[in-house]
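Straight from Swiss-Prot, the features:
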MUTAGEN   Arg298 to Cys  Loss of activity
VARIANT   Arg298 to Cys  In strain: K12 / MC4100; inactive
Amino acid sequence: MSLNMFWFLPTHGDGHYLGTEEGSRPVDHGYLQQIAQAADRLGYTGVLIPTGRSCEDAWLVAASMIPVTQRLKFLVALRPSVTSPTVAARQAATLDRLSNGRALFNLVTGSDPQELAGDGVFLDHSERYEASAEFTQVWRRLLQRETVDFNGKHIHVRGAKLLFPAIQQPYPPLYFGGSSDVAQELAAEQVDLYLTWGEPPELVKEKIEQVRAKAAAHGRKIRFGIRLHVIVRETNDEAWQAAERLISHLDDETIAKAQAAFARTDSVGQQRMAALHNGKRDNLEISPNLWAGVGLVRGGAGTALVGDGPTVAARINEYAALGIDSFVLSGYPHLEEAYRVGELLFPLLDVAIPEIPQPQPLNPQGEAVANDFIPRKVAQS
């Protein structure tokens, strides 16, 4: 099985160390462009662009990277409860058309009540997943060119439709990650690829089996991916030294503040990440070559594969043997580490190198009539 390898655009900051200004660098458009172009040339399938108040807007960043890349895909967040499904469907179709079919979408429900309240969302955990399920139903139907009437608990639309279709049919692929039962049920019923954070293989296997069984109950098969950091060097000793350097400027106060912030979220996945290290620096190798140091201060993906090329490749193949075909990777700083992974790791793996997509011809069309329909040629009698 060929593996799809993704990289990450650090729109929330980048540098040599975690939790400090020491060794940080400006993250401007030029720097993000360097990372995107490096990923494009090295053969990564795409890049994940993060979302939330700590990041630059993912959609604008993705759009700005389209003309400076050739084959790289952009995994961009859909935000149920923050954006209406009708607007999100139009945005998705536009991004897919502008990129010639290089758009992918990541369903993000949110987990921090404080941040969600700032965005005007006052739903609890279960309600957010209800809203996300309704959002996804409407979004998918619109991209399949249906005119949609929907009267749900959270989403209400009447006569919703999409005039300009996406390139990818029936709709651009939909990614999603969540560890709770309700999240897994949503994934099983509606998404194309289920993402998990980098837990030890035995825990990942358990998740995959649960989601696969739930999907089968809906008569569906879905793909699987994993989100991990990578610290790969020419030797194992060098890799572990780099891991220790990454957190060498962290103090206990910063760790405690970060863990307190994570504790207020209602994300089951974040709780599982925190439980891997319990906010402590000791015993951070939680599984062979799987290191939890990143999660001391970083929300979301908090583990890294650490080692030389053959060692990290072997660990990746262990996850692949569980059924994972997509690996969303990152490393600090992201420009240099994109090259290290591409040069030290890719030659040891069966990496699916994407081709440059051929331009997709679009049907000629006149201006929309009354903002309601696209004019068609009238048959001559």
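Keep in mind that glycine also has a Cβ here, set from the backbone N, Cα and C atoms.
Unsubstituted: the structure retains its original residues.
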Remark   = Same chain, |i - j| six or more, Cβ under 8 Å of Arg298 (mutagenesis position); the result in sequence order is Leu18, Ala258
Note = Per DSSP (three-state), Arg298 (mutagenesis position) is coil
